[in-house]
Each structure stands twice: as structure tokens, then as C-alpha cells.
Amino acid sequence: MEARDKQVLRSLRLELGAEVLVEGLVLQYLYQEGILTENHIQEINAQTTGLRKTMLLLDILPSRGPKAFDTFLDSLQEFPWVREKLKKAREEAMTDLPAGDRLTGIPSHILNSSPSDRQINQLAQRLGPEWEPMVLSLGLSQTDIYRCKANHPHNVQSQVVEAFIRWRQRFGKQATFQSLHNGLRAVEVDPSLLLHMLE
């Protein structure tokens, strides 16, 4: 589950608990869709009050994969007002910076802008061999990587710079710091690396 969605569940925790969501078909639907296991259902049903059952469900959901939040929304057929509240909170969270971006401390207007040649150069200096899977995650191909290597056979940094410039040319306005941030996370590199590009 995305950090933003976890935050939404956390912020509405008490309100959701008061609705006692576990009394209807919610658990069965989540089980049917593979979000909850049989053990989870037993554990939740073993709780003595509806509030505790709902709280335990809210504790379990964040660790149940990327589809957990959307499937939870789908499960709330009997609670349309709760579903609307969650959707609204999620939309508001989307207009704020997602939690993962707050960590980097980068304002949203910069996250939505494209890096300059100088900034790409700074990123290239700091990236190791993970630059290849990163540019693949950004949408370049193995052929692009091969060409960058062929054009600069003896200079890895120049290969990296050319790869990111190709990415920026190809994706235009979509080639943003936000995309770089997501790319760094995809290859498990600390996204705070972007802060050095902005110094």
C-alpha cells in the first residue's frame, strides 16, 4: 500500500472504527479478492467488539500489497458514505505531496519541473551501476543504453548523462523530478540524492 493511502487510513482511523465496517460483507470480499487470509479473518473475528475488529482490519490492510486500498474501497458497497469519505481524503492527499516526497523536502513546483543539464550531470556523478535499471524504469530501452555506451565507451558518467538527456527529450514535460524520485525508489536508491542536484 502506498504511503499516501496508509496516511489516509491512519487519519480516518477513529471515524472508520466508529462505523464498525466488519459487520457486513467487507471481510468476505477482502478474503475473496486475496487481500485477507483465512488466518486474518479468524484473528479479526476473535476480537470482542466491532470497534476492535475494525481497528485490527485497519492494522492489517497497509501490509497487504498495492491493491489493498482500492480493494478496500470496493468492499465498502454497504457503506457508500464511508467510501466517499476515503476517496475524498485520498484526493486531498494527492494534492498534497505524497509522504515519500515529503521525505526529500522538495517543493511540488520543482517536483513537476524537468532537470537541467547541470542537474543531470550532478545526478550522473552520484549514481553507480544502478543507473541502468533506473533509466529502464523511466522508460528507456536496452537499445538506448547500448547506444549511450557505444557513444562513450570509456566514460561511464557521459553514458549516464546521455541516457538521462535522452529520457528528458523523449518524455518532455513528463520527464520531471517526480519521475526521477520514483525511479530512484524503484531501484532502492535513497531519493534524497535529488536534494544534491538542487544545491
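Including glycine, each Cβ sits where the backbone N, Cα and C put it.
At each noted position, the model has the original residue.
Annotation source Swiss-Prot lists domain 'CARD' at 1-91.
For 116-188, the entry in Swiss-Prot reads domain 'Death', with the evidence type sequence analysis.
In the three-state DSSP assignment, the secondary structure recorded for Leu27 (mutagenesis position) is helix. Under its mutagenesis entries, Swiss-Prot includes Leu27 to Phe with the note: Loss of interaction with CASP2.
In the three-state DSSP assignment, the secondary structure recorded for Gly65 (mutagenesis position) is coil. Within 10 Å of the C-beta atom of Gly65 (mutagenesis position) sit 12 other C-beta atoms, taking all shown protein chains into account. One mutagenesis experiment named in Swiss-Prot is Gly65 to Ala, and its note says Loss of interaction with CASP2.
According to its DSSP assignment, Asn121 (mutagenesis position) is helical. One mutagenesis experiment catalogued in Swiss-Prot, Asn121 to Asp, is accompanied by this note: Loss of interaction with PIDD1.
For the mutagenesis experiment Gln125 to Ala, the note given by Swiss-Prot reads: Loss of interaction with PIDD1. All protein chains included, Gln125 (mutagenesis position) registers 12 other Cβ atoms within 10 Å of its own Cβ.
Cβ neighbour count for Leu136 (mutagenesis position) (all protein chains, 10 Å cutoff from its Cβ): 17. Leu136 (mutagenesis position) falls within a helical segment according to DSSP. One mutagenesis experiment catalogued in Swiss-Prot, Leu136 to Glu, is accompanied by this note: Partial loss of interaction with PIDD1.
Experimental mutagenesis at this site is recorded by Swiss-Prot as Gln142 to Glu, annotated: Partial loss of interaction with PIDD1. In three-state terms derived from DSSP, Gln142 (mutagenesis position) belongs to a helical segment. Long-range C-beta contacts of Gln142 (mutagenesis position), restricted to its own chain and to partners at least six residues apart, with a cutoff below 8 Å, comprise Leu136.
Within 10 Å of the C-beta of Tyr146 (mutagenesis position) we count 10 further C-beta atoms, all protein chains included. Listed in Swiss-Prot is the mutagenesis experiment Tyr146 to Ala, annotated as follows: Loss of interaction with PIDD1. Decreased PIDDosome assembly. Decreased CASP2 activation.
Neighbour list (Arg147 (mutagenesis position), Cβ cut-off 8 Å, at least 6 residues apart, same chain): empty. Quoted from Swiss-Prot, the note attached to the mutagenesis of Arg147 to Ala states: Loss of interaction with PIDD1. Decreased PIDDosome assembly. Decreased CASP2 activation.
Experimental mutagenesis is annotated in Swiss-Prot for Lys149 to Glu, with the remark: Loss of interaction with PIDD1. Cβ neighbours of Lys149 (mutagenesis position) (same chain, under 8 Å, six or more residues apart in sequence): Gln159.
Cβ environment of Val156 (mutagenesis position): no same-chain residue six or more positions apart lies under 8 Å away. Here Swiss-Prot describes Val156 to Asp as a published mutagenesis experiment; the accompanying note says: Loss of interaction with PIDD1. Loss of PIDDosome assembly. Loss of CASP2 activation.
Record note (Swiss-Prot) on the mutagenesis of Gln169 to Ala: Partial loss of interaction with PIDD1. Decreased PIDDosome assembly. Decreased CASP2 activation. The DSSP secondary structure for Gln169 (mutagenesis position) is helix.
In this structure, Val189 (mutagenesis position) belongs to neither helix nor strand by DSSP; it is coil. For Val189 (mutagenesis position), the same-chain residues 6+ apart in sequence whose C-beta sits under 8 angstroms from its C-beta are Leu127, Glu130, Met134. In Swiss-Prot, a published mutagenesis experiment is listed as Val189 to Trp or Asp, annotated No effect on interaction with PIDD1.
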Q | Position of peak Cβ density within 10 Å, selected from the mutagenesis positions Asn121, Gln169 | A | Asn121
